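The ATP binding site feature in Swiss-Prot is assigned to Gly200, Pro201, Ala202, Gly203, Ile204, Gly205, Lys206, Thr207. Among the features that Swiss-Prot reports, domain 'Pyrin' is placed at 1-129. The annotation domain 'NACHT' is assigned in Swiss-Prot to 194-510. Under its natural variant annotations, Swiss-Prot gives Asn518 to Ser the following note: In salt-sensitive hypertension. Looking at Swiss-Prot, the entry for natural variant Cys562 to Arg says: In salt-sensitive hypertension.
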Amino acid sequence: MDAAGASCSSSEAVARELLLAALQDLSQEQLKRFRHKLRDAPLDGRSIPWGRLEHSDAVDLTDKLIEFYAPEPAVDVTRKILKKADIRDVSLRLKEQQLQRLGSSSALLTVSEYKKKYREHVLRQHAKVKERNARSVKINKRFTKLLIAPGSGAGEDELLGTSGEPEPERARRSDTHTFNRLFRGNDDEGPRPLTVVLQGPAGIGKTMAAKKILYDWAGGKLYHSQVDFAFFMPCGELLERPGTRSLADLILEQCPDRTAPVRRILAQPHRLLFILDGADELPTLAAPEATPCRDPFEATSGLRVLSGLLSQELLPSARLLVTSRNATLGRLQGRLCSPQCAEVRGFSDKDKKKYFFKFFRDERKAERAYRFVKENETLYALCFVPFVCWIVCTVLLQQMELGRDLSRTSKTTTSVYLLFITSMLKSAGTNGPRVQGELRMLCRLAREGILKHQAQFSEKDLERLKLQGSQVQTMFLSKKELPGVLETVVTYQFIDQSFQEFLAALSYLLDAEGAPGNSAGSVQMLVNSDAGLRGHLALTTRFLFGLLSTERIRDIGNHFGCVVPGRVKQDTLRWVQGQSQPKVATVGAEKKDELKDEEAEEEEEEEEEEEEELNFGLELLYCLYETQEDDFVRQALSSLPEMVLERVRLTRMDLEVLSYCVQCCPDGQALRLVSCGLVAAKEKKKKKKSFMNRLKGSQSTGKQPPASLLRPLCEAMITQQCGLSILTLSHCKLPDAVCRDLSEALKVAPSLRELGLLQNRLTEAGLRLLSQGLAWPKCKVQTLRIQMPGLQEVIHYLVIVLQQSPVLTTLDLSGCQLPGTVVEPLCSALKHPKCGLKTLSLTSVELTENPLRELQAVKTLKPDLAIIHSKLGTHPQPLKG
């Protein structure tokens with residue numbers, strides 16, 4: 001704590017004594033004039049209400065001034081008001097006594113004056129940012145706009161895409177308008193959130209966006225009328241700094257000098273913005289050391305200060321901008337008070353190109369690199385992540401300078417990161433056993449840090465592993481100097497947290513070389529741990545799978561002189577096969593479609609606890625995708641007969657991963673999507689087409705319909721190696737574009753035998769499209785399960801399927817409402833000579849006397865047709881999903 005904080009009580013007593021003496025020197029007329037001037041001359045936009053001033057004597061005024069402005073600022077205010085009231089002799093005496101007894105540090109600048117000084121300081125300090133290779137670049141020139149999609153902090157249903165989900169808001173490019181909207185909330189007329197969470201995966205650009213927000217605030221572009229002071233707080237650094245500090249100390253460290261009026265700044269918390277970068281690094285609140293701090297002047301650990309801010313027990317009216325990875329958002333939201341969420345989605349296609357031209361200073365090189373990446377569809381897709389885009393640009397620049405073939409650039413994040421390491425080593429002319437040994441130690445440092453939640457490393461850490469001054473240290477670690485209690489503390493961190501996680505995964509394989517007894521032990525400990533796919537080691541585990549591909553293992557052997565035992569890969573495969581059906585498969589399937597009112601609150605709490613489990617299935621698919629080995633994926637999925645994704649707002653990358661796994665799945669595989677968002681958010685197009693282009697467009701008759709978010713999955717289903725046999729879509733919104741793509745897939749999917757459409761939001765046009773696919777001559781779907789309200793409005797499409805489908809043998813309408821207006825055309829279709837249906841399931845369907853009579857007549861006419869209903873003499877079978 002600073003000296004001012006340490007002597008808080010004594011300085012307050014002195015300030016009170018000075019104020020009381022000055023005010024008691026005033027006559028009744030002077031005191032009255034002082035009160036009026038105090039009312040009419042607000043400081044920093046604030047003044048004491050007249051109702052509290054009107055009848056106050058000297059003692060009352062002293063109390064109110066100290067309460068309203070804080071002790072030392074109150075002396076400054078009093079001195080200036082006395083001068084305005086033309087009581088100059090008392091003002092002069094107060095100034096002299098203030099200088100003698102309190103010093104001049106706080107008496108020179110008002111908060112308004114210091115605000116301008118602080119903004120100028122922030123503009124100077126943050127005008128440049130260091131890239132991962134320690135090169136400094138101007139933030140305005142390097143920052144490339146990101147797509148940011150507003151989310152919701154209230155209903156989980158809105159975030160996760162249940163059957164009642166709203167249309168997702170359009171992702172907007174991160175200009176000042178988008179940043180200004182963050183604290184407005186979804187409803188402009190409702191209460192504005194005090195906490196905004198910028199969420200997104202590793203390397204997506206959350207930190208850069210947060211720094212740009214700070215820089216634009218200092219430049220007067222953001223929150224000008226709402227925020228007087230904004231402070232950037234890297235959570236990882238604060239957690240690892242030794243000693244204790246108060247929030248006031250942390251604020252003072254960011255100010256241009258030690259004369260900052262910290263107490264007056266903190267006296268107006270509603271005018272403050274704290275940017276907490278990397279809040280996912282905080283441990284759980286259950287530990288005693290995480291008890292939130294409530295006093296901004298209490299010297300304590302960084303964890304307690306951050307916990308106090310996040311829980312709003314410390315400065316509850318202050319604004320918070322928090323960055324966090326998606327995987328830990330559920331755990332973080334338990335600490336926050338009504339947060340507004342926004343998702344950082346990386347670069348749009350337009351901004352990918354802008355980034356390339358900003359990175360390459362030579363326009364011809366930029367054009368060549370961008371054209372190459374654009375032609376590599378998978379690599380181009382990966383470049384939506386800014387850190388991956390930076391690595392790709394760095395590697396391509398090195399290969400250009402060395403005259404090498406650009407085609408060696410790879411297609412997964414793992415392969416891109418591995419190529420980055422090897423390219424950096426080659427460009428530096430370093431190789432051989434010494435550098436290989438250094439790299440092993442660097443990987444070990446990364447692994448130690450990941451396991452301990454540590455991102456900052458001391459010089460002693462580097463010396464212990466003989467990395468101090470090494471070549472790999474200068475290439476892959478960035479140096480930081482932090483103010484310490486007695487001296488500057490030097491720390492090191494990896495160029496990006498995701499890169500540290502990649503090196504940690506590589507460490508497991510480098511350590512696997514050796515005695516058979518120790519070979520795969522550490523790898524198995526990683527994948528078997530709860531953190532492996534559900535916790536903070538999820539990305540490390542994903543990288544591990546990517547490194548286990550045959551091609552990557554060969555690269556590791558060539559570049560690092562390491563032979564990875566084959567049993568490591570086989571043991572990992574057996575681990576995947578041992579997962580059987582993840583817990584997520586049964587979480588939603590066993591729930592009733594509609595919860596009772598008294599159970600809703602309890603169910604919501606259970607969903608929060610299960611949130612990380614709900615990601616298990618998708619995370620496992622990401623791991624398999626990262627291998628890019630069809631045979632490995634097929635073997636892994638052979639023991640997982642059903643893939644289930646529940647309550648996931650699927651992104652394009654999620655669909656890319658799912659589609660690859662579906663393409664590789666063995667015969668008999670089932671896929672169930674439950675309450676998944678399948679609506680793509682459209683990017684806003686600002687430029688209008690020219691008149692000629694619009695004229696050409698209107699004359700064109702063969703325009704291709706827009707692709708749906710589900711198209712990659714549909715394209716995977718029609719490949720000959722795809723063994724997907726059962727597809728169930730439950731409680732999903734299915735736009736017409738999705739139905740169109742799914743219909744095309746139904747026509748030719750080689751293995752699909754069963755389709756379930758359960759409680760989805762389908763339009764009449766969508767069902768018409770699906771019926772066309774099901775009635776197609778080459779469609780192989782034999783079982784169709786449908787649950788939907790309002791079947792009477794679309795029964796004619798179902799009739800078409802029954803009359804025209806060459807292979808449909810089972811129709812399950814369990815749980816549907818079947819009035820007479822539906823049963824009559826249904827029975828007519830069943831009697832049709834071309835209808836080959838063998839089983840009609842009507843479990844839990846309420847039927848009146850006339851429909852029952854018509855169905856009985858169908859049974860008499862077609863004795864081979866089994867109609868399952870309790871009143872028709874057949875036993876019901878439960879509906880799956």
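Backbone N, Cα and C define each Cβ position, glycine as well.
Sequence features annotated in Swiss-Prot and their locations in the structure.
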residue: Gly200; record: ATP binding site; contacts (Cβ under 8 Å, 6+ apart): Lys206, Arg325, Asn326, Glu343, Val344, Arg345, Gly346
residue: Ala202; record: ATP binding site; contacts (Cβ under 8 Å, 6+ apart): Arg325, Phe387, Asp496, Gln497, Ser498, Glu501, Leu539
residue: Gly203; record: ATP binding site; contacts (Cβ under 8 Å, 6+ apart): Val385, Pro386, Phe387, Val388, Asp496, Ser498
residue: Ile204; record: ATP binding site; contacts (Cβ under 8 Å, 6+ apart): Leu146, Val344, Arg345, Gly346, Val385, Pro386, Phe387
residue: Gly205; record: ATP binding site; contacts (Cβ under 8 Å, 6+ apart): Leu146, Val344, Gly346, Val385, Pro386, Phe387
residue: Thr207; record: ATP binding site; contacts (Cβ under 8 Å, 6+ apart): Asp277, Gly278, Thr323
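Secondary structure from DSSP puts Pro201 (ATP binding site) in coil. DSSP labels the residues of the domain 'Pyrin' (1-129) in these numbers: 93 helix, 4 strand, 32 coil. Residues Gly200, Pro201, Ala202, Gly203, Ile204, Gly205, Lys206, Thr207 make up the record's ATP site, and a Cβ search at 8 Å around their centroid adds Arg325, Val344, Gly346, Val385, Pro386, Phe387 from the same chain. The two recorded residues, Pro201 (ATP binding site) and Cys562 (variant position), show a Cα separation of 31 Å.
Of all Cβ atoms in the protein chains displayed, 18 besides its own lie within 10 Å of the Cβ of Cys562 (variant position). Cβ neighbour count within 10 Å across all protein chains ranks Lys206 highest among the binding-site residues Pro201, Lys206.
Summarising model confidence by region, the domain 'NACHT' (194-510) averages a pLDDT of 85.
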